[in-house]
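Asker: For reference, the structure I am asking about is given below.
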Amino acid sequence: MSFTNATFSQVLDDLSARFILNLPAEEQSSVERLCFQIEQAHWFYEDFIRAQNDQLPSLGLRVFSAKLFAHCPLLWKWSKVHEEAFDDFLRYKTRIPVRGAIMLDMSMQQCVLVKGWKASSGWGFPKGKIDKDESDVDCAIREVYEETGFDCSSRINPNEFIDMTIRGQNVRLYIIPGISLDTRFESRTRKEISKIEWHNLMDLPTFKKNKPQTMKNKFYMVIPFLAPLKKWIKKRNIANNTTKEKNISVDVDADASSQLLSLLKSSTAPSDLATPQPSTFPQPPVESHSSFDIKQKILHLLNEGNEPKSPIQLPPVSNLPLNPPIQSSNSRLSHDNNSFDPFAYLGLDPKNPSASFPRVVSQNNMLTNKPVLNNHFQQSMYSNLLKDQNSVQHLFAASDMPSPMELPSPSTVYHQVFYPPTSTSVSSYGLGKTPQPAYGSSSPYVNGHQTQQISSLPPFQSQTQFLARNSDNSGQSYNSEGDSNSKRLLSMLSQQDTTPSSSTLSKEANVQLANLFLTPNSLETKKFSDNSQGEEISDNLHGESCNNPNANSVHSAQLLQALLHPSATETKEETPKKTSDSLSLLTLLKSGLPTPANDLQNKSQNNERKASSQVKELEVKNYSKSTDLLKKTLRIPRNDEPLEAANQFDLLKVSPQQKSEVPPKRNELSQSKLKNRKKKENSETNKNHVDMSPGFVKILKRSPLADQKKEDTQESDFKGSDDHFLSYLQSVVSSNSNGLH
């Protein structure tokens, strides 16, 4: 039928008869199935009828379906709701599964894409909706053939596909690799596919990172499948590489085995070798190789690297001389112990060197019956060896240095070791002590450093004591005139084992004088509440009674006899007898009566009271009971330091709160030294001597005025040590007598 002059109403009648009136009854009852038929009628109208009649209008599917619903009597019942029916059809159409294929080339770098008929259509893989009761693979084959004209039934793999759901519609595309680039594609449908082309996967959007997204809208139907396609290609390439390696190894082995079999089976040489051209020159005869020789060569080549190595055979040494000649010009080499034996050096038996080697039974040995070296060569070899040895020995013989043979054994060499003294070793120094040896008389002789005697005091304490002793000695300046009494007094103080001398002083007077002076309670319990008393005590030190340079030192000697020998005293106090000058001295000191020199003493007292400022308090501590401490306490300054001597014996009151604040200013004696002295003196003293321990006086100096200092120095220039000593004793006795009263 020709539609060249047909009207639009005639065209609708023809389309209704073709696609709707002849449908089965069950499809006519379903709006969805009727809509599919209306879509087929629309395609026929656009593809064929309008091609014959250009005057017919081009309509869309929605408008075309509305006109057909109104024109066909079977569709009148849905004419009023045809809009709703068409919307239901579109929703149903998007839920129909779609099947297609992705066709790749041999390198899997390009794929086949198709473009719709309209200009606004984009690129996509060939695919289509599945029909009723149609399988997925059959639908994919059919759609690929309709859109591209390529039959992929023999290449499709049902297990290789990409399945996705886009907007509620399931899409499955089967991957078909290995399509040739020379394949000709042509669509089998009318006005559905406009282009079919190969596209490089690297040029597609989202397939490669960091690539500008150009023309993305044209590939919107391809983009969702690119990521899974890239993963599939990667896995496929890895699998192909492994299979290729296996195939290559198998092919190589097969070729090698086939060549080997061909060589073994051939009875002659290979026939493919080029035969020589005939020439006029005479040719050498060519030896014919049998098949056995070829096989032997092949086996030899195959087993060339696996042959066991034959053991190395040593040359026979049975022909060597048993006793090689020894030529020695040195007398030292003639000795058995010093001679050089090459066989012993090599670990061989000198008498039978050949017996030292293991005997190996060898066959086909051509050298067993022949000598390895002739006798002349052996003679020269041994002579050269001995010449070298003799040259070394000759060097030792020519020099004065002994040879290694003449050196003594290490056991006879003695090394003398010197141990230098250490920096921490200090020799102790004590009064009246002699240094003791490091070892006793029974100790063996040791050739080395002997340990020096180390002081029992701590390093800092012994050093302090040593500095104090040096400072005391350096501060003393002795005068040559009128100093005999002072020297005598110091010599008597330094003696420890002084025997009592016969004197006119009675024992009772010595006892009372020693008790008055040495009793610590008299010094500790004395309270000086009045300042005038303290001034009076200090003034007594500068009295005129001490100004006589010609005073007799007998009193000092007798007094020291009583002080140094307290064991001769008695506990009972008796009234002193006035039998000698010392008794009168004791009575005078005890009574505190004025002496003929009281006038000068009163003058000095007045001057001292005018010049005295503030009196500092002292701390009196009892440290030890030894007489040596008393000697250190009673040290009287010389004529060059009168003011210091006067200030040292100012006994003042010390409050309990200030005892902790007053720091000691004199160098304290070490406790260990005092203990040693105490042990020696306890053996000599009496048991009653326990309470007779002197106190150690800690003194704070006071500074008089400058003008008064000059006057005191002028007055004390002619004072002797005995005068100072007697003045000090007088002040102590007077203070004790006042305290007792």
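Just so you know, glycine gets a Cβ as well, placed from its N, Cα and C.
Don't expect the noted substitutions in this model, because it carries the original residues.
As annotated by Swiss-Prot, ATP binding site applies to Arg167, Tyr220. Summarising the annotation, Swiss-Prot assigns domain 'Nudix hydrolase' to 94-227 and lists sequence analysis as the type of evidence. Among the mutagenesis entries in Swiss-Prot is Arg18 to Ala, noted as: Abolishes interaction with dcp1. Listed in Swiss-Prot as a mutagenesis experiment, Phe19 to Ala is described as follows: Decreases interaction with dcp1. According to Swiss-Prot, the mutagenesis experiment Phe44 to Ala carries this note: Decreases interaction with dcp1. Here the residue is the original one, but Swiss-Prot notes a mutagenesis experiment at this spot, Glu143 to Ala: Abolishes the decapping activity in vitro.
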Asker: Go through Phe19, Phe44, Tyr220, the listed recorded positions, and name the one with the sparsest Cβ surroundings, counting other Cβ atoms within 10 Å.
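Answerer: Candidates: the recorded positions Phe19, Phe44, Tyr220. Fewest Cβ atoms within 10 Å: Tyr220.
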Asker: Rounded to an integer, what is the Cα-Cα distance in Å between Phe44 (mutagenesis position) and Phe19 (mutagenesis position)?
Answerer: 10
Asker: Return the member of Arg18, Phe19, Glu143 nearest to Arg167 (ATP binding site) in space, with distance defined Cα to Cα and candidates limited to these mutagenesis positions.
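Answerer: Going through Arg18, Phe19, Glu143 one by one, the Cα closest to that of Arg167 (ATP binding site) is Glu143.
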Asker: Out of Arg18, Arg167, which of the recorded positions has the smallest number of neighbouring Cβ atoms within 10 Å?
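Answerer: Relative to the other recorded positions in Arg18, Arg167, Arg167 has the fewest Cβ atoms within 10 Å.
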Asker: When DSSP is mapped onto helix/strand/coil, what comes out for Phe44 (mutagenesis position)?
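Answerer: Its secondary structure by DSSP: helix.
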Asker: Looking at the domain 'Nudix hydrolase' (94-227) alone, can you tell me the average pLDDT?
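Answerer: Overall, the domain 'Nudix hydrolase' (94-227) comes to a mean pLDDT of 88.
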Asker: Using Cα coordinates, what distance in whole Å links Glu143 (mutagenesis position) and Tyr220 (ATP binding site)?
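Answerer: Counting only the Cα atoms, the answer is 20 Å.
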Asker: Taking only the Cα atoms, work out how far Phe19 (mutagenesis position) lies from Tyr220 (ATP binding site), in Å, as a whole number.
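Answerer: The Cα atom of Phe19 (mutagenesis position) is 34 Å away from the Cα atom of Tyr220 (ATP binding site).
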Asker: How long is the line from the C-alpha of Arg18 (mutagenesis position) to the C-alpha of Tyr220 (ATP binding site), rounded to the nearest angstrom?
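Answerer: That comes out at 36 Å between the alpha carbons.
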